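Features reported for this protein in Swiss-Prot:
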type	residues	note
MUTAGEN	G50 to A or D	In non-hydroxylated and non-gamma-carboxylated analog; no change in potency of inhibition of rat alpha-9-alpha-10/CHRNA9-CHRNA10 nAChR. No change in potency of inhibition of HVA calcium channels in rat/mouse DRG neurons
MUTAGEN	C52 to S	In [C3S]Vc1.1(1-8); shows similar potency of inhibition of HVA calcium currents. Shows 95% inhibition of human alpha-7/CHRNA7, but no inhibition of human alpha-9-alpha-10/CHRNA9-CHRNA10 AChR; when associated with 58-N--C-65 DEL
MUTAGEN	S53 to A	In non-hydroxylated and non-gamma-carboxylated analog; 2.5-fold decrease in potency of inhibition of rat alpha-9-alpha-10/CHRNA9-CHRNA10 nAChR. Decrease in potency of inhibition of HVA calcium channels in rat/mouse DRG neurons
MUTAGEN	Y59 to D	In non-hydroxylated and non-gamma-carboxylated analog; 5-fold decrease in potency of inhibition of rat alpha-9-alpha-10/CHRNA9-CHRNA10 nAChR. Decrease in potency of inhibition of HVA calcium channels in rat/mouse DRG neurons
Amino acid sequence: MGMRMMFTVFLLVVLATTVVSSTSGRREFRGRNAAAKASDLVSLTDKKRGCCSDPRCNYDHPEICG
């Protein structure tokens with residue numbers, strides 16, 4: 001194998017390693033983001049139940065009750 005061929009193989013290995021490591025990190029981040037959004041929705045639903053039934057809270061926080 002010549003030097004040019006060895007260098008090309010080296011670059012391909014580096015590129016493949018970079019692509020695999022960057023895409024696996026994105027999946028984990030997307031999963032955490034989705035979990036955080038779901039948690040926010042659950043807490044908002046709990047606030048809605050308690051606040052919307054109370055007229056004073058409903059008046060003070062119209063953004064929750066809509």
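Count begins at 1; order follows the chain as displayed.
Cβ atoms here come from the backbone N, Cα and C positions, even for glycine.
So, quick note: what you're seeing has the original residues, none of the substitutions.
Features recorded in Swiss-Prot, as mapped to the structure shown.
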residue	record	Cβ within 10 Å
C52	mutagenesis position	14
S53	mutagenesis position	10
Y59	mutagenesis position	9
Integer Å distance between the CA atoms belonging to C52 (mutagenesis position) and Y59 (mutagenesis position): 9
